[in-house]
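Take a look at the structure set out below.
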Amino acid sequence: MATFSGPAGPILSLNPQEDVEFQKEVAQVRKRITQRKKQEQLTPGVVYVRHLPNLLDETQIFSYFSQFGTVTRFRLSRSKRTGNSKGYAFVEFESEDVAKIVAETMNNYLFGERLLECHFMPPEKVHKELFKDWNIPFKQPSYPSVKRYNRNRTLTQKLRMEERFKKKERLLRKKLAKKGIDYDFPSLILQKTESISKTNRQTSTKGQVLRKKKKKVSGTLDTPEKTVDSQGPTPVCTPTFLERRKSQVAELNDDDKDDEIVFKQPISCVKEEIQETQTPTHSRKKRRRSSNQ
């Protein structure tokens with residue numbers, strides 16, 4: 001059995017005389033086939049999706065929208081600083097008709113306790129670089145310089161940092177002196193003595209403030225209430241309170257040097273008089289009972 005290898009040769013006609021005409025017909029047929037394929041190619045459609053839950057990833061959203069039709073490209077917008085999703089994405093379907101159907105059906109759809117907003121984007125508004133690097137997997141942004149600066153250092157590493165700052169400070173001062181600029185700026189490294197003095201000052205000021213507060217509180221507790229506000233609540237009329245009021249009235253009268261005479265009656269005598277007035281009623285009742293008997 002003979003085996004054929006290599007690419008297929010050109011199509012030849014059975015009659016060698018009609019070979020030229022046959023090749024022209026073949027070329028025309030091929031053009032028609034290519035034109036039909038171009039006409040059959042579907043125009044893609046892009047859908048703008050909004051109000052997406054923050055916990056969803058690209059793979060989950062891609063698999064969810066792929067049930068409507070073939071998804072050619074997909075992009076979920078994320079923050080460059082944190083890497084978290086911004087809540088909106090762009091989905092490109094193979095056919096424009098499918099994209100319009102998805103936008104109509106999924107608009108105002110309750111998805112993860114949120115109402116989705118889906119809008120069809122016309123091809124004029126779609127940017128060329130909208131789906132740039134869409135197939136590259138997402139990686140959380142890392143800041144090595146920040147991690148390096150915030151890491152815990154040993155004493156030797158701290159001393160090295162201080163030496164570097166001192167060298168930079170010297171170079172700056174030399175450059176300014178060469179250019180004839182008289183400019184004094186604070187040192188890049190704070191001295192320990194200054195920090196200790198500041199802490200001592202802060203503690204002393206705090207102690208003084210606390211002492212003043214204590215004095216104010218003690219003064220308010222020791223001072224008795226000598227006066228009574230007219231607009232305030234009425235005090236309870238106890239015997240001691242009445243005697244105090246009478247003595248105050250007497251002092252005021254003495255100061256004015258009036259000739260009026262004030263009779264001070266003790267409260268006990270008033271009680272005795274009330275008891276004496278009440279006793280005859282009991283005696284009359286007893287007399288009536290004895291007379292009836």
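Yeah, the Cβs are placed from backbone N, Cα and C, and that goes for glycine too.
None of the listed substitutions appears in this model.
On a predicted model such as this, the values are computed, not experimentally measured, just so you know.
According to Swiss-Prot:
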- 45-123: domain 'RRM' (DOMAIN)
- S230 to A: Loss of phosphorylation site (MUTAGEN)
- T234 to A: Loss of phosphorylation site. Abrogates interaction with MKI67 (MUTAGEN)
- P235 to A: Reduces phosphorylation at T-234 (MUTAGEN)
- T238 to A: Loss of phosphorylation site. Abrogates interaction with MKI67 (MUTAGEN)
- P239 to A: Reduces phosphorylation at T-234 and T-238 (MUTAGEN)
For the domain 'RRM' (45-123), mean pLDDT (0 to 100): 90
Number of helical, extended and coil residues in the domain 'RRM' (45-123), per DSSP: 19 helix, 30 strand, 30 coil
